[in-house]
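Have a look at the structure below, then the notes.
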Amino acid sequence: MEPDDSQLSDILKDARIPDSQDIGVNLTQNLSFDTVQKMIDGVFTPIFSQGTEDSLEKDILKTPGISTIYNGILGNGEETKKRTPKISDAFEPDLNTSGDVFDSDKSEDGLMNDESYLSNTTLSQVVLDSQKYEYLRVRTEEEQQLVIEKRARERFIRKSMKIAEETALSYENDGSRELSETMTQKVTQMDFTETNVPFDGNDESSNLAVRVQSDMNLNEDCEKWMEIDVLKQKVAKSSDMAFAISSEHEKYLWTKMGCLVPIQVKWKLDKRHFNSNLSLRIRFVKYDKKENVEYAIRNPRSDVMKCRSHTEREQHFPFDSFFYIRNSEHEFSYSAEKGSTFTLIMYPGAVQANFDIIFMCQEKCLDLDDRRKTMCLAVFLDDENGNEILHAYIKQVRIVAYPRRDWKNFCEREDAKQKDFRFPELPAYKKASLESINIKQEVNLENMFNVTNTTAQMEPSTSYSSPSNSNNRKRFLNECDSPNNDYTMMHRTPPVTGYASRLHGCVPPIETEHENCQSPSMKRSRCTNYSFRTLTLSTAEYTKVVEFLAREAKVPRYTWVPTQVVSHILPTEGLERFLTAIKAGHDSVLFNANGIYTMGDMIREFEKHNDIFERIGIDSSKLSKYYEAFLSFYRIQEAMKLPK
């Protein structure tokens, strides 16, 4: 009951409640003394918090004889509780829990077993009766059951969302529908009876679980794919490009430098990426046949580099790019962080992109190692974070001078089984072995200059080399190309490059003649034959040559110092004088390693192998000096053996 005005005036007169207008100088101090006296008499009990009570207890008990006063002021322990009460009616029953129910540091089982929680309400709030409180009590069975059901529903939702994320990730990486169906079936067949939770369709958490299942089924039914095609009908000239798809769904493109190639890229995504900001990356890479294409298109160091000549003449930026984007309906940019890449910015909801590609270099400009590799055009579809979603590529791209003609000649013929045909670096007849192109017939020396025999031998070649009409020329080419034909084209034997043999005089010099080489691209093909044979000396002829050279070696040669020195060396001497004469004394280790210690040993090895110095490992720059000195010594020794 609130006091009226008359009662308030009486209280003010008694100085129990001071008035702000009548406060004197010492009124506050007197009031404090009166309050302390009332506390000592037990009339007034102050309001203390739990911390204040503990601190007062420590300070007051230090003074002797004050324990009785302390008990009167604070009362006994039964009246003032050490535990603070909790709020019971401040919120709804479902929310009558502490704020740390879903704390990650506490386990769910521990929260389920803890049936009571304490609030942070102080004792002063209870005394002042600011709101309705109820002291600590145990939850009823109905309240506890509601809390258990709510937590079980939340756990089920978290598990469902986790399974949905794992299913979508595995479906994106592996592309396996079986895995997606299995995971979706697991979520659909989850029984709420495991957690004793009644599934209510009107509950918000239950609706969330249904949405999770529907999203998983949507991801399962959506099949992602991406394709890259060349629009052949939009090419300016059909002869500038050839595009084909093999039975293994591998794509091949042969085009011309400076020709616009219309490209169309299509894709299909699930609804998670439908409204995302996507980007399309385009790369032109090279790879070996043994290398995996999937690795090569992602390797930042596998770009095809433009030649120096075209780079210096290029007018578009970047100057060193092998290709450029033209006539694109989307904005694009260039980047070289992860390889030379053109990036097209797609608008949300786009399902295709059309643009033109122009190549500003060609195969013949590249190095030999790069020409032996296969070039590939790859496109990547990335999300807004730069992560790859899908990719597609054209397995082989060739930039040649006549793409359509070369494709017909080398890929559309019946005998062209491999689409990755490469032009030979050398003509076929230069790669053939000497055994297959040399003339296998022996020429008799007596009849060598007989006109009749020579004419008879040249009749087949004359009939072929001088055809009467175009049909004979075609038949001649077919017979030459046929593997079952016995006719073998005649070609000049390459000159012998052995330095020791030519210096020794065993092989005569061969005069080089310009042959009219046969080429399939020539309008009038001719086959020119040359009748010749390699000179082979008999034993008697070889002996005469050696005797002649030995007699010639007796003539003193003052123009070259090593010749004068080796003329005084004996076969029984060591190698020191010989090596010193040619200023190669440090090469004695090579001779000793091969069992050559004297000049006689060197003569013996030379008669076995005329390329003795190449065999023991003499440097090629010193071979001329070695052979000149040793052959002079060898001829002198042979001349000394001849009868006088």
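Placement of Cβ uses the backbone N, Cα and C atoms for every residue, glycine included.
Modelled residues match the original; the substitutions are not represented.
Per Swiss-Prot, the feature Zn(2+) binding site maps to C307, H310, C361, C365; the stated evidence is experimental evidence. Cβ neighbours within 10 Å of C365 (Zn(2+) binding site), excluding its own Cβ and spanning all shown chains: 15.
Of all the Cβ atoms in the protein chains shown, 12 others lie within 10 Å of the Cβ of K544 (mutagenesis position). Under mutagenesis, Swiss-Prot gives K544 to L with this note: Disrupts homodimer formation.
According to DSSP, R551 (mutagenesis position) is assigned to a helical segment. For the mutagenesis result R551 to L, the note given in Swiss-Prot is Disrupts homodimer formation.
Mutagenesis annotation in Swiss-Prot: E552 to L, described as Disrupts homodimer formation; the structure shown retains the original residue.
With every protein chain in view, the residue among the recorded positions C361, E552 whose Cβ has the most Cβ partners within 10 Å turns out to be C361. Taking the centroid of the Cβ atoms of C307, H310, C361, C365 as the Zn(2+) site, the other same-chain residues with Cβ within 8 Å of it are K306, R308, S309, T311, M360, Q362, L366. In sequence order, A639 make up the list of same-chain residues 6 or more apart from R551 (mutagenesis position) whose Cβ falls under 8 Å from its Cβ.
Under DSSP, C365 (Zn(2+) binding site) is assigned to a helix (H, G or I) in the three-state scheme. Other Cβ atoms within 10 Å of the Cβ of H310 (Zn(2+) binding site) number 16 in total over all chains. The number of other Cβ atoms within 10 Å of the Cβ belonging to C307 (Zn(2+) binding site), over all protein chains shown, comes to 17. A distance of 57 Å separates the Cα atom of C307 (Zn(2+) binding site) from that of E552 (mutagenesis position).
If you take the Cα of C361 (Zn(2+) binding site) and the Cα of E552 (mutagenesis position), they are about 62 angstrom apart, rounded to a whole number. Put simply, E552 (mutagenesis position) is 55 Å from C365 (Zn(2+) binding site) when counted between their Cα atoms.
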